[in-house]
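Here's what Swiss-Prot has on this protein:
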| type | residues | note |
| --- | --- | --- |
| ACT_SITE | Glu559 | active site |
| BINDING | His558, His562, His565 | Zn(2+) binding site |
| VARIANT | Glu572 to Gly | In strain: UVM 9-4 |
| VARIANT | Gln651 to Glu | In strain: UVM 9-1 and CBS 340.81 / UVM 4-40 |
| VARIANT | Lys659 to Glu | In strain: UVM 9-1 and CBS 340.81 / UVM 4-40 |
| VARIANT | Arg729 to Gln | In strain: UVM 9-1 |
Amino acid sequence: MIARPARDVLSSATKKQFRFRGCLAARHEPYHTSTSRAGQVAILPATTDDKTLVSVFDSPRSNAKLSAFATTGLFNHSTVTHPRALNSIAQGTLIRAHVLTNRILRAKESREELFKVVKNLDRLSDMLCSVIDLCELVRNSHPDRAWVEAANDAYEGLCQTMNELNTHVGLYDVLKIVLSDPEIVKSLSPEAYRTAMIFWNDFEKSAINLPAKEREEFVALSSEIISLGRMFLEETTAARPPAKIPPSDLAGLKDKGMGVRLQLQAQFTQRDLHVYPGSLQAQMIMRSAPAEEARRRVYIASHSSTPEQIELLERMLSTRARLARLVGRESFAAMALDDKMAKNPTNVARFLDSLMDRSRPYARRALRNLSMRKQEHLHTPPFPTIQAWDRDYYCPPEPPAPPIPLPRLTFGTVLMGLSRLFRHLYGIHLRPVKPIAGEVWHSDVHKLEVVDEERGVIGLIYADVFARRGKASGAAHYTVRCSRRTDDDDVQGDNDELTRMYPDLIKQSEEFEAVGRGPIPGLPGTYQQPLVVLLCEFARPSLGAAVLEWHEVMTLFHEMGHAMHSMIGRTEYQNVSGTRCPTDFVELPSILMEHFLNSRQVLSLFHADSTSSSSQPIGNHDEDPCHSIDTYAQIMLAALDQIYHSPAALQPGFDSTRKLARLHDEKGLIPYVPGTSFQTQFGHLFGYGATYYSYLFDRAIASRVWKDVFSSSPLSRETGERYKQEVLRYGGGKDPWEMVSALLKAPELASGDAEAMATVGRWKIEDEVGLPGRH
């Protein structure tokens, strides 16, 4: 059965997906913002906790070392003090999972137990997930190879059990009994019923109701897809042969640094210059070579593939299609979209067609402007065709910049701004605390308590933000522990002879699971406290505080959007907590956070002493004239993803390159370049097969939410509270269409049908063309 990955980031294409993984503070009176004289918005002053973020995170730590005398283990698990502990905990967890599985299988013998099946399935999922997610984090961040290897071993063993549970006929049969019983179904809360249906749908996707031979084929095909996908991902970054550039084509390079050096090299050797795709030289030539032929050669070299690379991709696509046909679906897209907001490929097509129709005029206008630049440069007849290799030369990509002048933003300053923003919106702030010796895996790692003004500490964030050898690249939000209600677990009912045979292993597993539990003021029962890790690769400062580039500030806001979703989405079932929601909904909170950086009022929060700010909106300070071209290119990629995962993948003679060329011929604005095959570098085809539209989709919704809900008063507690109550608090425990419909007061969206998808497509261009351009 399939579950939401713990790492929520679009680039996490290599991550497996699982379903069966699967302290109180003083109470404060709620804060309220107010508007003072016209044009000014009153801002809550920075608190001591806010200012402490700056001093703690901006203090030099380059020489800091972890204590050799640990008093606790990772994430305050007292038993996780040594790599071997991961193996012991994994073994104990597997035993307990086996016992709980047997209990669920026996539930058909007891009506009382049938009422507990959904809860126990979620417990089983969480029991395994909690260890898998910890191991996943260790695999990607720990500097000690012994820890990484131990995490890998534990991870693989637990995943094997997951795969067995994914196709467990007995569990499926018990759940079928539960969902066929009107009395039991009526007793389930909406959140519990949604959890049950998630398990049911994932079982159905796993060929659970097919004969044994077909189930074996399903497992074999699934394993083959994973293997092909890994090989495909390796090839997406494989070196391509160099472009050979004659010295004469390097004349007039606009770059006076590297360009001059290349010209001198070519003059000295009198040989063709070999330029490797992806290199700094290749990027420089695409941006600054007046000679079109030089750019054409680099472009073709950068988008070339070997026959073997193309064949590998097409094997992966056809194997996915065979898997879908095995379970009775027309295509892999139909199978993948069944539990998404989009529901089916037809609805995705409506969204993308609507998006294309609205985006095309703006992209054409931008291309016409580039054509005029090309005409002036080459002295051609009017409006020469813009080719794929012209884009960066006539409109060089620029790094994103803040919409208004700002002082240098240190990491601590940005965290202070985020804390102040969360206080305005949700009555929540960030409080730095010193980790106990042994609690973190590197001296760079900081610990933050997430503090609610009424409920005290509601979660923990560990921030590991500086690049280092062996650490995963990119930025990501890892969910290490999910919210879940635990006081009604009925652990006593798990008693089994097996647990008495391995008391030490069972004890370790139970102690591991018990960490982070406690009451929540205002709610009945006991809950697991969510714990997330923020991994980034910001440049480590050689001296003083880390100063962030604007794109890094945007990244931090994005990832903290995921973190707040995890903190506020305190559900009773871990399978729907926080970011455990559909792929085409999970990016909404994180993308929405980026929009706040377009507000003067929010930007003023980076100044510790600010108490007021102009409420005047920021205009199009630096609108990128080519932004619409890039947006259209993203829509084309999403359309290509749908084509590749359609029934066409099983047609005789399926040719992925021909499909790419045909898409460009029918809907593209820049001509396809014969001989190129970019699709072999489109890594998201593996990790986000048939769902690449999701990022565009959530961008569209976030744009509308910002425009209609937040833009006029981005620091309003009333508005923030409405967003928290209508969206964030549910995690994945409610239909996303119902959440969006309620938030936007648009009841026509609630059904989430094809027309709703088309409506969202129309939002995209209406909002985005007015936003400052970002590359």
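Glycine is treated like the rest: Cβ placed from N, Cα and C.
Cα spacing between Arg729 (variant position) and His565 (Zn(2+) binding site): 8 Å, rounded to the nearest whole number. Counting Cβ atoms from all protein chains shown, His558 (Zn(2+) binding site) has 20 others lying within 10 Å of its own Cβ. Counting in whole angstrom, His565 (Zn(2+) binding site) lies 39 from Lys659 (variant position) by their C-alpha atoms. Taking Lys659 (variant position) as the reference point, none of the recorded positions His558, Glu559, His562, Glu572 has a C-alpha atom within 10 Å of its C-alpha.
For the pair His558 (Zn(2+) binding site) and Glu572 (variant position), the Cα-Cα distance reads 26 Å. Geometry remark: His562 (Zn(2+) binding site) versus Gln651 (variant position), CA distance 40 Å. The two recorded residues, Glu559 (active site) and Gln651 (variant position), have Cα atoms 41 Å apart. Between the alpha carbons (Cα) of Gln651 (variant position) and Glu572 (variant position) lies a span of roughly 46 Å.
Lys659 (variant position) is surrounded by 18 other CB atoms, counting those within 10 A of its CB over all protein chains shown.
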